[in-house]
Amino acid sequence: MKINLSMRELVSRLSTTLKTAIALSVLTACTANDSVSLTSNISNTSGVLLESQTKITDGALHFDGKKLNHNTFENPSKSQAYDYFFGRNISAHGDAVKPYKHFVFMTWYKGGKEERNVMLSRFNTKTGVVKTIQFPHRHTGFRGDPLVGESHNTIGLAVSPLNGTIHMVYDMHAYVDDDETGRFKGRFVDDFFRYSFSVAGAADVPDDEFTLEQFVKDTSELSQGADDYKHLTMTGNLQDKENFSALTYPKFYTSDDGELLHYMRWGGNNNGAYYFNKYDAKNQKWTRFTPFNHKDQKTHGNAYNWGLYGQMKYINGKLRVGFQQRSANNDDRFKYQNGVYYAYSDHPDGLGNWKNVDGEDMTWPLVNSDEIKIFEPGDYIDHTAPNSVHIVTGFDWTVTENDDVHFITHVRSTDTKRSDYKEVSIHAFKPANAVDFTITTDFTGADSIYTSGDSIFIIGLKNGYPFVEKAKGGSNDFEVVYQQASGVKFDHGTIHIENGKAYYYLMEKGAGNALPLHLQVIDLGVTE
């Protein structure tokens, strides 16, 4: 595989953006408590438009206190402010929104600091009703301290189109059984994995029947009581519990055949693996986890251990993996991540036939990440000293229905005060029939990249308002096709794309640790 480098003139890019901006729709302010539909009186030739905006709740959990570190986390504030570790966001964060038939399901944590319950809302687009279930479980906080919020403890969500069951995995960050001498001080003994699921057909029940009674209680020997809806394994077999230990970042996908797939990261930041499993809708049972790559790679002959920062995705009919590596080698030039790595499986369940981007067989489970490396973003900064290159934010990837492969990433100097400081955003893409990747730095950067049909999209917030940029798959020709200009301002959100629509699940800007959540449904003007 070769790599081509391209750089378009910045003036050309600005000119295109300005022309597009002239034609943008100016949206009416959206302040209603319930679902509303918004239209534009200005022609939008892109076909991108906001279908509706719906308030889901007035009080979702948000961390509004101080950011703590390893020196301060044992002394959090006992006042109303909610101190946190890592990031502020835990609601409208992660794998938290999924459409199913004429419903949209959303997970969140209840605010404020003293509440923290796991919540599940269902928006019925036919009746306009938002019905919410409150679960007994409360966010446990960083390493089990409820006074320290933990942004990694997101709630993964799925609905099976084959039997209407609802599945949630939540509130964990590499938790394990340990004792008072361990990292978690014995706080997660037989409670290190949290899985809740419903009876068959629960996703379809009438609004007044969408209640906690649709979910299955844990009646095993490890049950924590009559109101325990948490299950320690997804298989239903407690003998499998070690297979569900030390996991983080739940994410669900639905295959083209309606099968549910689920993956998580096993291990830690610089020594981890992607584990995935599958739901058998007929028997209503999940498989054990299967590794994409080995953890503890040194024990398998690699020169060093490494972790993954990216995602496993089921997209365009295949299970795929794209990530950046965080090496346990602390003496190289990379402070955190490096590289762009990618693989896909020709097996419908990912159980073999794994290949690199060129279609060549790779070792499975993977040990040496170089087998699937595409390029090195760190080469775009001329630093060689240990830990001088900083790669953390702005990485994502997607594959269009035409099989165009796209990666975005961001690299900068670790020392922001050095005289030769450099910062670069990169877009690497390979059209379906191309042999080589094109890599361009004529890219403004983004947190995520999405696809629908043969198009690619960058969707995010600008000054608190949603925007959409669109380009044809296999190109870098992004144009702004949608920009909200008024209404509710948002702090952050998470997005799910399905059937040509973006389900943008958003938290409203505000003060305190209990803030409103909204759902925007944006038609992307794509026929799938």
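Numbering starts at 1 and runs along the chain as displayed.
Backbone N, Cα and C define each Cβ position, glycine as well.
Under the heading active site, proton donor/acceptor, Swiss-Prot lists H152. Classification of H152 (mutagenesis position) by DSSP places it in coil, neither helical nor stranded.
Counting only same-chain residues at least 6 apart in sequence, those with a Cβ under 8 Å from the Cβ of H390 (substrate binding site) are K335, Y336, V411, R412, S413, T414. What Swiss-Prot lists as substrate binding site is S151, H152, Y309, R326, H390, and the listing cites experimental evidence.
Residues annotated as Ca(2+) 1 binding site in Swiss-Prot: D218, D228, K230. Taking Cβ-Cβ distances under 8 Å and a sequence separation of 6 or more, the neighbours of D218 (Ca(2+) 1 binding site) in its chain are Q224, D228, Y229, K230, H231, L232.
According to Swiss-Prot, the Ca(2+) 2 binding site annotation covers N329, D332, F334, on the basis of experimental evidence. Taking the Cβ of N329 (Ca(2+) 2 binding site) as reference, residues of its chain lying under 8 Å away and at least six apart in sequence are, in sequence order, A303, Y304.
What Swiss-Prot notes for the published mutagenesis of H152 to A is this: Abolishes catalytic activity. Residue environment of H152 (mutagenesis position) contains 18 other Cβ atoms, counted within 10 Å of its Cβ in all protein chains.
Under the heading of mutagenesis, Swiss-Prot lists H173 to A and annotates it as follows: Abolishes catalytic activity. Long-range neighbours of H173 (mutagenesis position) (same chain, six or more residues apart, CB within less than 8 Å of its CB): F142, E150, H152, N153, T248.
According to Swiss-Prot, the mutagenesis experiment Y249 to F carries the annotation: Greatly reduces catalytic activity. Other Cβ atoms within 10 Å of the Cβ of Y249 (mutagenesis position) number 20 in total over all chains.
The Cβ of R265 (mutagenesis position) lies under 8 Å from the Cβ of L247, T248, Y249, G272, A273, Y274, Y275, G307, L308, each of which sits 6+ residues away along the same chain. Secondary structure at R265 (mutagenesis position), taken from DSSP and collapsed to helix, strand or coil, is strand. Record note (Swiss-Prot) on the mutagenesis of R265 to A: Abolishes catalytic activity.
DSSP assigns D228 (Ca(2+) 1 binding site) to coil, not to a helix or a strand.
The Ca(2+) 2 site is defined by N329, D332, F334, and by the 8 Å test on Cβ atoms against their centroid, the other residues of the chain that qualify are S327, N330, D331, R333, N338, P386, N387. Applying an 8 A CB threshold to same-chain residues 6+ apart, the list for R326 (substrate binding site) reads N269, N270, W306, G307, L308, Y309, Y336, Q337, N338. Taking CA atoms as the reference points, D332 (Ca(2+) 2 binding site) and S151 (substrate binding site) are 29 Å apart.
In this structure, R326 (substrate binding site) is part of a beta strand by DSSP. For the binding-site residues shown (Y309, F334), fewest C-beta neighbours within 10 angstroms: Y309. Distance from the CA of F334 (Ca(2+) 2 binding site) to the CA of S151 (substrate binding site) is 25 Å.
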